[in-house]
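Below is one structure, written out as structure tokens; the observations come after it.
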Amino acid sequence: MAPTKRKGERKDPVQVPKLLIRGGVEVLEVKTGVDSITEVECFLTPEMGDPDEHLRGFSKSISISDTFESDSPNRDMLPCYSVARIPLPNLNEDLTCGNILMWEAVTLKTEVIGVTSLMNVHSNGQATHDNGAGKPVQGTSFHFFSVGGEALELQGVLFNYRTKYPDGTIFPKNATVQSQVMNTEHKAYLDKNKAYPVECWVPDPTRNENTRYFGTLTGGENVPPVLHITNTATTVLLDEFGVGPLCKGDNLYLSAVDVCGMFTNRSGSQQWRGLSRYFKVQLRKRRVKNPYPISFLLTDLINRRTPRVDGQPMYGMDAQVEEVRVFEGTEELPGDPDMMRYVDKYGQLQTKML
């Protein structure tokens, strides 16, 4: 029996806004073909502190300050963001064309590596009772990862603005009491591995248009870690307009933090415990309007060849330049030097003798 025909008028396809510009790049069509897809597999290791050669993935035992003013943590106590920049195959031999190709991140498979190692309850841990096993890793945990075509942009927020962070870390400068809630001057790019303490920086929700990030924080003293492992979950990186992160300069940026909780030693001291994260990113080619005009490329080339001089300030608030004169062409010098120059209603420069 043939299926019955639908009654009523046929509905037109749903119209959605057409995206023109994403991350400062004018977006065009997707390039198809057998060579238009590539995949990147890698993993990022944790940066918990590593106080010695035997404690990779652990922080130093945490010590507590007596007052807010005296808080000065050791660098080995501070879990930091892990970050990597992955060079991708070059797509454009000629950057002077009107349209060029860019890699676009489409999907991601990711998971934490080594979750079963947290079942170890016999290595120097504090016993739960006289004849019991050691305490498992537990407490506050934070799991975060990002994929982008540019470095992750960060916003600084502090728990205690009077904390003195150690050398070798990058932290919000000139902190005030407003830094404990929101200070828009504390901005940064995640451009260095093992340098940005997790407790100081969060992804900036007002930016990161060309990056996808995901994170979960679970707080508490005795909260157990809850981690899943599977090779069937895929995260789609496309936005509501069907466009993913565009890899500028043929570079893919990845970052991660996986703090699983605290390990309690036999003595009662505690250390952060972190694990590695696996990434598998699928990318495709997308045609875009060339964001690098020839004038920009030539200027950049000339600037790179020009030696940089760290001299006295000649621009900005402390500029020592008093006056700059610009001349164009020649003109007659009148007997009476009184002249008035103005722009007429047609936009032409006029000189009137007074």
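Cβ atoms here come from the backbone N, Cα and C positions, even for glycine.
At each noted position, the model has the original residue.
These features come from Swiss-Prot:
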VARIANT   Ile113 to Leu  In strain: Isolate YI, Isolate C1, Isolate AIC-1A and Isolate Tokyo-1
VARIANT   Thr128 to Ala  In strain: Isolate MAD8-BR, Isolate NY-1B, Isolate N1, Isolate G3 and Isolate N4
VARIANT   Ser269 to Tyr  In strain: Isolate TKY-2A
VARIANT   Ser269 to Thr  In strain: Isolate YI
Ser269 (variant position) versus Thr128 (variant position) - Cα distance in angstrom: 14
Rounded Cα separation (Å) that holds between Ile113 (variant position) and Ser269 (variant position): 25
Same-chain residues at least 6 apart in sequence whose Cβ lies under 8 Å from Ser269 (variant position): Ser61, Ile62
In three-state DSSP terms, the structure that Ser269 (variant position) belongs to: coil
Of Ile113, Thr128 (the variant positions), the residue whose Cβ has the fewest other Cβ atoms within 10 Å: Thr128
DSSP-derived structure type at Ile113 (variant position), helix or strand or else coil: strand
